[in-house]
Amino acid sequence: MKTPWKVLLGLLGVAALVTIITVPVVLLNKDEAAADSRRTYTLADYLKNTFRVKSYSLRWVSDSEYLYKQENNILLFNAEHGNSSIFLENSTFEIFGDSISDYSVSPDRLFVLLEYNYVKQWRHSYTASYSIYDLNKRQLITEEKIPNNTQWITWSQEGHKLAYVWKNDIYVKIEPHLPSHRITSTGKENVIFNGINDWVYEEEIFGAYSALWWSPNGTFLAYAQFNDTGVPLIEYSFYSDESLQYPKTVWIPYPKAGAVNPTVKFFIVNTDSLSSTTTTIPMQITAPASVTTGDHYLCDVAWVSEDRISLQWLRRIQNYSVMAICDYDKTTLVWNCPTTQEHIETSATGWCGRFRPAEPHFTSDGSSFYKIVSDKDGYKHICQFQKDRKPEQVCTFITKGAWEVISIEALTSDYLYYISNEYKEMPGGRNLYKIQLTDHTNKKCLSCDLNPERCQYYSVSLSKEAKYYQLGCRGPGLPLYTLHRSTDQKELRVLEDNSALDKMLQDVQMPSKKLDFIVLNETRFWYQMILPPHFDKSKKYPLLIDVYAGPCSQKADAAFRLNWATYLASTENIIVASFDGRGSGYQGDKIMHAINKRLGTLEVEDQIEAARQFLKMGFVDSKRVAIWGWSYGGYVTSMVLGSGSGVFKCGIAVAPVSRWEYYDSVYTERYMGLPTPEDNLDHYRNSTVMSRAENFKQVEYLLIHGTADDNVHFQQSAQISKALVDAGVDFQAMWYTDEDHGIASSTAHQHIYSHMSHFLQQCFSLR
């Protein structure tokens with residue numbers, strides 16, 4: 001067994017970062033600690049964002065140039081030399097006042113799309129207004145404007161065609177100043193969705209609002225159509241302004257576990273054949289026969305070339321998926337998807353992929369592709385597939401080991417770039433690697449040794465052909481953004497080092513972060529602790545478990561954060577710990593699939609066991625142990641408190657699930673199967689919070705929910721409240737009027753964290 005790594009964030013400054021091997025953390029003696037007159041990180045600091053972490057959000061526009069917004073000017077940078085020029089003046093944005101929310105440059109750099117009047121809908125979806133700016137004429141285009149309340153808009157990958165969705169129908173502009181061509185006419189609110197996702201596809205499958213995909217040179221536009229006829233509606237009141245005499249009612253087609261699901265169709269239209277005099281009929285591509293035997297999902301779309309596309313389909317029981325590779329026949333003008341180009345992915349122990357099957361990355365000639373799948377030991381690794389599937393053909397794994405590839409970032413003719421957690425055998429780390437395609441033993445970590453104390457958790461943004469890349473070091477030290485050249489990995493320049501924040505934090509007593517593991521049943525389970533300043537292992541501290549614990553989640557990592565836990569540790573001297581038990585991700589399917597078909601069991605037990613293990617470390621006050629979580633974390637919090645373990649004094653559940661039959665079909669059935677007697681109904685019924693109501697008499701409980709939560713409906717907390725009242729349990733509750741799942745409006749955000757802080761102060765007798 002190798003020595004565990006324990007990561008500390010001293011004062012959070014670059015020079016103060018320390019990586020150690022043994023507990024305790026670096027300590028000051030009692031006199032030095034008492035003499036530390038610096039202020040702490042307060043609740044007001046968190047709520048007002050007093051200390052701002054800077055990032056560097058660039059947008060690549062070629063293999064050697066990127067755009068960056070600075071002082072409201074859009075600057076064009078040369079990656080190699082760092083020189084810049086003004087691409088778009090701030091005066092252009094000033095025309096719209098403060099209403100500009102985003103911009104998008106056409107691939108040929110002739111036009112800029114300006115977004116304003118942004119109105120949020122669900123997690124990813126929104127409506128907005130758009131104007132097109134002509135860069136050659138340096139003026140806005142006033143002809144044939146895009147309608148207000150557009151739901152989605154996107155440039156083609158070459159040139160400057162535009163596709164957009166308005167009132168659930170798709171339109172295409174061949175030229176920005178010319179009239180739009182209407183592609184569909186079947187769109188209907190809450191019923192037929194063309195080119196955009198319905199609620200459940202947006203939230204659980206694509207993680208986006210768009211269901212449009214341009215081909216590489218912009219000839220073809222692919223799109224999905226979702227039909228929610230028959231999908232039951234969730235409805236809730238929206239109270240709005242107090243002058244509204246009757247509340248509004250919001251309706252959303254929302255399939256719950258076992259309910260009628262949306263159906264999906266897939267089409268491709270040739271935009272080069274669009275004209276004002278003839279009608280172009282989109283061509284439909286049907287799902288493979290092996291998934292159309294029952295309910296199924298479209299779960300991935302990827303263009304391979306101008307006349308080849310790959311589609312991934314998934315059965316409703318999400319342990320079987322098929323990738324179909326389809327080719328365009330220029331003679332018959334149809335799309336063919338031969339069974340010899342179908343690739344099947346299955347899971348015998350759980351579900352396909354982490355949340356869905358991973359996307360493929362095709363070689364430039366389209367003859368093969370690389371994809372992250374589980375190897376024979378259950379670890380997610382990169383495998384190479386040939387386009388044409390032969391009987392009994394097995395893909396070739398190019399990575400292997402008891403660690404996981406997180407994502408494929410780029411594929412060139414010579415190398416594949418990916419992020420993994422291999423380094424130091426630390427699941428909560430992230431580093432960038434490249435591997436040679438012709439020699440898989442030629443693998444190199446591009447980030448591991450750059451700044452190993454400050455940087456153990458990286459993200460990357462590569463240029464169009466991966467000639468340059470931006471590394472984003474996100475922890476454990478202050479975030480650092482640098483630009484590199486791929487040929488020799490040379491660092492060309494520092495883009496942002498957060499030195500100003502580093503200087504400010506030198507005057508604040510900041511907590512430290514410890515990342516370590518415990519061994520249970522011969523398996524490593526990782527945890528993190530946010531420890532108070534001047535932590536003294538001979539003292540007893542209150543402990544708050546910060547839990548999520550959903551399938552494929554990870555809370556123990558090497559990332560840097562300034563959040564509520566920073567305040568609790570710095571000012572209130574509370575240890576805030578998170579533990580990744582069974583069901584968590586990035587450590588192999590054995591751990592992740594352990595909770596398959598039994599949510600609310602092992603992941604709940606593991607949080608209780610983690611608290612017991614922390615108590616054994618000697619510095620936790622056994623009479624002051626609490627737990628809190630949001631969403632799935634709220635469910636686990638409630639199940640833990642309702643277990644009657646005697647370990648926890650109090651807890652906070654925000655927007656919790658309470659019964660899995662109340663949650664959406666795609667997420668719930670992925671892990672639980674169907675709520676039918678033939679499948680898994682018994683466990684659906686045995687995993688409710690309400691069934692544990694009697695045990696809440698032993699704990700202090702704060703239940704919180706937003707009344708306009710479109711995701712985890714207020715119904716979930718309402719049923720917990722009803723069960724607790726029926727059981728005669730005294731508890732606290734807080735609702736937030738018209739707030740959704742994030743409870744993120746300015747006033748509600750401040751109120752909820754103030755309220756939760758007061759609850760913990762009372763529970764831990766801190767005031």
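For all residues, glycine too, the Cβ spot is worked out from N, Cα and C.
So, quick note: what you're seeing has the original residues, none of the substitutions.
Taken straight from Swiss-Prot:
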- Gly629 to Ala: Reduced activity (MUTAGEN)
- Gly629 to Arg: Reduced activity (MUTAGEN)
- Trp630 to Glu: No effect on activity (MUTAGEN)
- Ser631 to Ala: Reduced activity (MUTAGEN)
- Ser631: active site, charge relay system (ACT_SITE)
- Tyr632 to Phe: No effect on activity (MUTAGEN)
- Asp709: active site, charge relay system (ACT_SITE)
- His741: active site, charge relay system (ACT_SITE)
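All features noted in Swiss-Prot, drawn onto the structure.
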residue : record                           : Cβ within 10 Å
Gly629  : mutagenesis position             : 27
Trp630  : mutagenesis position             : 22
Ser631  : mutagenesis position             : 19
Tyr632  : mutagenesis position             : 23
Asp709  : active site, charge relay system : 23
His741  : active site, charge relay system : 20
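Mapped onto three states, the DSSP output places Tyr632 (mutagenesis position) in helix. A 10 Å radius around the C-alpha of Asp709 (active site, charge relay system) takes in none of the mutagenesis positions listed as Gly629, Trp630, Ser631, Tyr632. Annotated pair Tyr632 (mutagenesis position) and His741 (active site, charge relay system), C-alpha to C-alpha distance, rounded: 12 Å.
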